[in-house]
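A.B. asks: Found this in Swiss-Prot, in case it helps:
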- 151-178: domain 'PLD phosphodiesterase' (DOMAIN)
- His156 to Asn: Mitochondrial fragmentation. No apoptosis, no alterations of cell homeostasis (MUTAGEN)
- His156: active site (ACT_SITE)
- Lys158: active site (ACT_SITE)
- Asp163: active site (ACT_SITE)
Amino acid sequence: MGRLSWQVAAAAAVGLALTLEALPWVLRWLRSRRRRPRREALFFPSQVTCTEALLRAPGAELAELPEGCPCGLPHGESALSRLLRALLAARASLDLCLFAFSSPQLGRAVQLLHQRGVRVRVVTDCDYMALNGSQIGLLRKAGIQVRHDQDPGYMHHKFAIVDKRVLITGSLNWTTQAIQNNRENVLITEDDEYVRLFLEEFERIWEQFNPTKYTFFPPKKSHGSCAPPVSRAGGRLLSWHRTCGTSSESQT
């Protein structure tokens, strides 16, 4: 009986030693199997590529680019196509907080998400949504909720939150000029803390810009020395008319 007990104890000791030796390997394997939070950096200007497959095909965010596309544009990946994929991955909600929004491709992506039943909310700057080519009017016409500021300063944020878990932010204005010509950056991250902070900021602004709180004659914005009254957008010269909140354009 004593000999049997000794053998059992020895076997248990060997088993424990092997388990302890294998434990670090098991933990490393489990950690490697765990999905890592997304961290992606995009840099602009973006190469001009065809984005029709992303914006037209069912399940667009997963669609492959068509081999027989009649357009003469390249059909590879670009910073813009990667940004579109990140947006089109939305399944429940998309919150946009954007200073300027005139990119037709990004505008179509937002409308496509709305058509799929994704809840889309947009916060923007009241003056820059009056630019010729702005997508804001089209989004409103499609039934998407849009709120704007009435502050003397600009609503200068440039971020999006996808499904309350993915943050897209950076220097990029959502305009063709910025996408194709400017040195810009966009960070895409699933960092929980950053997503939480930006979501809190969005909700705060969304409530602050509630239309029931609007005043009929808000104070006019002052350009100051760093914001000239003339700007370029899409190759056109835009001259601001602050008294009516519109702009005129001349070809350059």
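Including glycine, each Cβ sits where the backbone N, Cα and C put it.
I'd like these features described in context: how deep, what's nearby, how far apart.
C.D. replies: Here the domain 'PLD phosphodiesterase' (151-178) has long-range neighbours at 38, 42, 44, 83, 86-87, 89-104, 106, 123-128, 133, 135, 184-192, 194-195, 198-199, 201-202, 205, 219-222, 232-235, meaning same-chain residues at least 6 beyond its ends whose C-beta is under 8 angstroms from one of its own.
Sequence-distant neighbours of His156 (mutagenesis position) (same chain, 6+ apart, CB under 8 A from its CB) are Phe99, Asp125. For the recorded site, His156 (mutagenesis position), the DSSP three-state label reads coil.
Under 8 Å, Cβ to Cβ, and six or more positions away along its own chain, Lys158 (active site) finds Cys97, Leu98, Phe99, Thr169, Gly170, Ser171, Leu172, Asn173, Trp174.
Reduced to three states, the DSSP call for Asp163 (active site) is coil. Neighbour count (other Cβ atoms within 10 Å of the Cβ, all protein chains): 15 for Asp163 (active site).
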A.B. asks: Tell me, roughly as an integer, the mean pLDDT over the domain 'PLD phosphodiesterase' (151-178).
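C.D. replies: Averaged over the domain 'PLD phosphodiesterase' (151-178), per-residue pLDDT gives 97.
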